[in-house]
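The structure appears right after this line, and notes come after that.
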Amino acid sequence: MSLLTEVETPIRNEWGCRCNDSSDPLVVAASIIGILHLILWILDRLFFKCIYRFFEHGLKRGPSTEGVPESMREEYRKEQQSAVDADDSHFVSIELE
């Protein structure tokens, strides 16, 4: 028998868990957090288009207008547009020659 074979052959005791304190609450908490992180990462990679599309359109919608009279909706739209128009005047256009 060669020396290499003897080195690679595992002893039965080495197959067991060497962590005697695996019931430590910190180890358990770290394991749970690691598993949850892995699950969330997998879900994010699988459904990232749906998730980010929802957030992108959800943030652009603005406040809900249910139960608001049409005249108040129109007034709100005009205020929003005037705020956008006022912000446009702050930009400086630079022309390159």
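For all residues, glycine too, the Cβ spot is worked out from N, Cα and C.
According to DSSP, VAL27 (mutagenesis position) sits within a helical segment. The mutagenesis experiment VAL27 to Thr is recorded by Swiss-Prot, whose note states: Increased channel activity.
Swiss-Prot documents VAL27 to Ser as a published mutagenesis change and attaches the note Increased channel activity. Resistant to amantatine.
For the mutagenesis of VAL27 to Ala, Swiss-Prot gives this note: Increased channel activity. Resistant to amantatine. The structure shown keeps the original residue.
For the published mutagenesis ALA30 to Pro, Swiss-Prot gives the following note: Almost complete loss of channel activity. Resistant to amantatine.
Around ALA30 (mutagenesis position), a 10 Å sphere centred on its CB holds 11 further CB atoms from the protein chains shown. Quoted from Swiss-Prot for the published mutagenesis ALA30 to Thr: Greatly reduced channel activity. Resistant to amantatine.
In sequence order, no residues are near SER31 (mutagenesis position), counting only same-chain partners six or more apart with C-beta under 8 A. Per Swiss-Prot, mutagenesis SER31 to Asn is noted as: No effect on channel activity. Resistant to amantatine.
In this chain, none of the residues that are 6 or more apart from GLY34 (mutagenesis position) has a CB less than 8 Å from its CB. Where Swiss-Prot documents GLY34 to Glu as a mutagenesis experiment, the accompanying text is: Increased channel activity. Resistant to amantatine.
Quoted from Swiss-Prot, the note attached to the mutagenesis of TRP41 to Ala states: Almost complete loss of channel activity. Proximity of TRP41 (mutagenesis position) to non-local residues of its own chain (separation of 6 or more, Cβ distance below 8 Å) is seen for none.
Here the residue is the original one, but Swiss-Prot notes a mutagenesis experiment at this spot, SER64 to Ala: 85% reduction in phosphate labeling of M2 protein.
If you draw a 10 Å sphere around the CB of VAL27 (mutagenesis position), it holds 12 other CB atoms from the protein chains shown. For the recorded site, GLY34 (mutagenesis position), the DSSP three-state label reads helix.
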